[in-house]
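To start, I am sharing the structure in question, which I have written as C-alpha cells.
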Amino acid sequence: RKLKTGTASVAVALTVVGAGLASQTEVKANRADDARNEVLRGNLVRAELWYRQIQENDQLKLENKGLKTDLREKEEELQGLKDDVEKLTADAELQRLKNERHEEAELERLKSERHDHDKKEAERKALEDKLADKQEHLNGALRYINEKEAEAKEKEAEQKKLKEEKQISDASRQGLRRDLDASREAKKQVEKDLANLTAELDKVKEEKQISDASRQGLRRDLDASREAKKQVEKGLANLTAELDKVKEEKQISDASRQGLRRDLDASREAKKQVEKALEEANSKLAALEKLNKELEESKKLTEKEKAELQAKLEAEAKALKEQLAKQAEELAKLRAEKASDSQTPDAKPGNKAVPGKGQAPQAGTKPNQNKAPMKETKRQLPSTGETT
C-alpha cells in the first residue's frame, strides 16, 4: 500500500512538470508571433529594432529549439518515468497480492492457532473437570476406607470382648457343671431318703394294722401321725417349692456374673431347705416310732376300729405315695432339663431366657464339693428293732 501511494505521487509530479514545460514553450512562441505582427503593422520600425528583433527571433528560435529538445528529453524522461511508474505499479500490485496472500496465510495460521488454542482450552477444561471428578471419587474412597477402618477396629474390639466373655463363660460353665453334678448327687440322696421315708411309712402302716392299742391311745397316735404326715407334706411342699424356684431361676436368660451368683446362692439355699426338710422328716419318723411304741403298749382296739384305722392309714399312705411319685417325676424332669442345658451352647449375654432352658454358667463360681454331705439318719423299726 505504501509503494502504491508513492508511485501515484511520482506520476502526479511528472504530469505537473510536463504541463509546465508545455505552457512555457507556448508563451515563448506567442511572444515571437506578437513581435512579428507588431513589426508588420508598424512599417516605421527602425532597422536597429528590426535587427534586434531578428536577433531576438533567432535567439527565441534557439531557445525554442532548446526547449523542444528539452521537451523531448522531458517527454522521454516522462515516458521513462511512466514506464517506471507502471513497473512500480505492477511491482506494487504484485507485492500487494503477495502481502494479501501473506495476510491470508497469516490469518489462516492465526485461525488455526486459535482453533488449536480453543481445542487445547477445551481439553484443559475437560481434564480439569475429569481431575475434579477423580478427586471427588478419591475423597469418597478415602472416606469409605476410613469408615471401613473404623468398623474393623470396632469389630476387633467386639471380637476381643466376645473372646474374653467366652473365656469367662467357659470357666463359669465348668464351675456350674461341678455344682450341677453336686446338686444331682444331692437330689439322688433326697430321692433315696424319700424312698426310705416311703418304706418307713409302709412299715408304720403294717405296724399300725397289727397294733392293739387302746382307742384313746390310738386316737392320740393317729392325730400325732396325721400331724407328722402334715409336717412331712409341708417339708415335701417346701422341697417342691424350692425345686420349682430352682427351675424358674434356671429359665432366666444368660445373665451377668452377679445374677448367676445369686442363682447359685438360691440353689444352695434350696439344698439347705431340702436338708432341713429331711431332718424334719427324720424327726417326724422318730415321733412316729415313738407313737408305734405307744401303740404296742395299748392293745385294746376292736376289730372294727382296727379296720377303720387301717383304711384311713392306707388312704393317707396312698395319697403320700402319689405325692412322692409326682415329686419324683418333677425331679426326673429337672435332671433331664439340666442334662440338656449342659449340652447346649452358651447363650450370648443380654438375651432373654427361654423357658425350660438352663442358665449359662457363672465365672468364678465354685462347686458345692466342699459342702457337708446330707446327714444320714438311722432309724430303728419298732416291730423288729432293726436299724435302717
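Even glycines carry a Cβ here, placed using N, Cα and C.
Substituted residues are absent from this model; it holds the original ones throughout.
According to Swiss-Prot, the record shows the following:
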MUTAGEN   Lys82 to Ala  No change in plasminogen binding
MUTAGEN   Lys98 to Ala  50-fold decrease in plasminogen binding
MUTAGEN   Lys111 to Ala  2-fold decrease in plasminogen binding
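Quick one: how deep are these features, and who are their neighbours?
In the three-state DSSP reading, Lys82 (mutagenesis position) counts as helix.
Of all the Cβ atoms in the protein chains shown, 10 others lie within 10 Å of the Cβ of Lys98 (mutagenesis position).
Sequence-distant contacts of Lys111 (mutagenesis position), defined by Cβ-Cβ distance under 8 angstroms and a gap of at least six in the same chain, do not exist.
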For Lys98 (mutagenesis position), name the DSSP secondary structure in the helix/strand/coil scheme.
helix
Could you tell me the C-alpha distance between Lys82 (mutagenesis position) and Lys98 (mutagenesis position) in angstrom, no decimals?
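Roughly 23 Å, rounded to the nearest whole number.
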